[in-house]
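Visitor: Here you go, one structure.
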Amino acid sequence: MSGLHILAFGAHADDVEIGMAGTIAKYTKQGYEVGICDLTEADLSSNGTIELRKEEAKAAARIMGVKTRLNLAMPDRGLYMKEEYIREIVKVIRTYKPKLVFAPYYEDRHPDHANCAKLVEEAIFSAGIRKYMPEVPPHRVESFYHYMINGFHKPNFCIDISEYVSQKVEALEAYESQFSTGSDGVKTPLTEGYVETVVAREKMFGKEVGVLYAEGFMSKKPVLLHADLIGGCK
């Protein structure tokens, strides 16, 4: 199959939406192919069920224009550095051949988010090694970036989502079981104005870069600009 332009990994369905739903909506609108891979079924979530979370994830994907969404059904709160997990992620990377890969940032209050980042980084490296899992052809990812979930970190670069912030909110609100308390739900950090907090963060990043709303990202290596510093073409 032809490769994806972007493949975003999350520990749980809704992680990717929190960090970069606006960016995904922006690029799918421009015709780029974007995929999402959730590592767990979030079966230990305080609210919702596995079946409901899957339906919510499908709805959010439709809102963002994502046609490819996978779930590897790894254990919730069990994302440790295991070879079997790395191999599963390598298979996904080699199958979908993404140009860019995104994962959560390492610094996050939820250990699964940080461990997801580490597993994906290991898998990206191994995916490019020809003799590692030789039954599947290798694939080298061009760039690896991190999005934010619970943190307010200083980003290395931002993407303008001013025209897509409403889609981001809509994608997040698709996870009704997580961001609102139903009759049988319990209060969690996600149900107490979490979506509003995320939007406020993107507004703050937007203000810092001179737009209405922006999503912030981190990169281990320098990012090459595709426009010069005074706004012209490279």
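Glycine is treated like the rest: Cβ placed from N, Cα and C.
Below are the features I grabbed from Swiss-Prot:
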- H12, D15, H113: Zn(2+) binding site (BINDING)
- D14 to A: 3000-fold decrease in activity (MUTAGEN)
- R53 to K: Strong decrease in activity for GlcNAc-Mal. No activity with GlcNAc (MUTAGEN)
- R53 to A: Loss of activity (MUTAGEN)
- R109 to K: 6-fold decrease in kcat with GlcNAc-Mal (MUTAGEN)
- H110 to A: 4-fold decrease in activity (MUTAGEN)
Visitor: R109 (mutagenesis position) to D15 (Zn(2+) binding site): how many Å between their Cα atoms?
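Guide: A Cα-Cα distance of 13 Å.
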Visitor: Near D14 (mutagenesis position), how many other Cβ atoms are within 10 Å of its Cβ?
Guide: 28
Visitor: Sort out for me which one of R53, H110 has the most neighbouring CB atoms within 10 A, since those are the mutagenesis positions we care about.
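Guide: Counting every other Cβ within 10 Å of each candidate, the maximum falls on R53.
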Visitor: Translate the DSSP assignment of H113 (Zn(2+) binding site) into the three-state scheme.
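Guide: DSSP call for H113 (Zn(2+) binding site): helix.
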Visitor: Let me check the 10 A CB neighbour count of R109 (mutagenesis position). How many other CB atoms are there?
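Guide: Around the Cβ of R109 (mutagenesis position), 10 other Cβ atoms lie within 10 Å.
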Visitor: Quick one: which residues besides H12, D15, H113 have a Cβ within 8 Å of the Zn(2+) site's Cβ centroid, in sequence order?
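Guide: Here the non-site neighbours turn out to be G10, A11, D14, V16, I18, P104, H110, D112, C116, I149.
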Visitor: Which secondary structure state does DSSP assign to H12 (Zn(2+) binding site), in the simple three-class scheme?
Guide: coil
Visitor: In sequence order, what residues of the same chain, 6+ apart, have a Cβ less than 8 Å from the Cβ of D15 (Zn(2+) binding site)?
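Guide: Same-chain residues close to D15 (Zn(2+) binding site) (Cβ under 8 Å, separated by 6 or more) are D38, P104, H113, C116, I149.
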